[in-house]
Amino acid sequence: MVSQETIKHVKDLIAENEIFVASKTYCPYCHAALNTLFEKLKVPRSKVLVLQLNDMKEGADIQAALYEINGQRTVPNIYINGKHIGGNDDLQELRETGELEELLEPILAN
């Protein structure tokens with residue numbers, strides 16, 4: 001079971017960053033999501049907090065905290081302006097409908 005302190009820490013990270021992505025270095029869906037953000041949509045890396053959970057001592061706890069917060073067990077686990085987007089499939093669906101660009105507009109305007 002994940003501690004309330006870890007849950008609060010993860011919630012703070014989500015709130016403090018315009019875009020938050022929990023990822024794993026070996027995950028092809030994570031690579032696709034990050035490629036969409038950085039390469040296709042040209043989101044500056046300074047606007048995105050990417051946590052590579054498999055490279056972090058507390059990675060499993062962070063992933064467990066995200067599950068407690070939003071019910072998603074898998075990575076990538078993406079937030080934009082504090083709103084839970086979901087995973088790569090959700091990100092790509094939002095891109096296809098044009099909603100992703102709308103969500104990113106205030107971030108890219110700064």
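Using N, Cα and C of the backbone, Cβ positions are placed for all residues, glycine too.
In this structure the noted substitutions are not present, so the sites keep their original residues.
Look at Swiss-Prot and you will find Lys24, Thr25, Tyr26, Cys27, Pro28, Tyr29, Gln63, Val75, Asn88, Asp89 tagged as glutathione binding site. Every protein chain considered, the tally of other Cβ atoms within 10 Å of the Cβ of Pro28 (glutathione binding site) stands at 9. Following the DSSP three-state reduction, the secondary structure of Pro28 (glutathione binding site) is helix.
The domain 'Glutaredoxin' (7-110): residue composition by secondary structure is 62 helix, 18 strand, 24 coil, according to DSSP. Look at Swiss-Prot and you will find 7-110 tagged as domain 'Glutaredoxin', backed by sequence analysis.
Counting only same-chain residues at least 6 apart in sequence, those with a Cβ under 8 Å from the Cβ of Cys30 (mutagenesis position) are Val21, Ser23, Lys24, Val75, Pro76, Asn88. Among the mutagenesis entries in Swiss-Prot is Cys30 to Ser, noted as: Leads to increased oxidoreductase activity.
According to Swiss-Prot, the mutagenesis experiment Asp89 to Ser carries the annotation: Leads to increased oxidoreductase activity. Using a 10 Å radius centred on the Cβ of Asp89 (mutagenesis position) and all shown protein chains, the other Cβ atoms total 12.
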Around the Cβ of Gln63 (glutathione binding site), the count of other Cβ atoms that are within 10 Å: 22
Extent of the glutathione binding site in Å [max Cα distance among Lys24, Thr25, Tyr26, Cys27, Pro28, Tyr29, Gln63, Val75, Asn88, Asp89]: 18
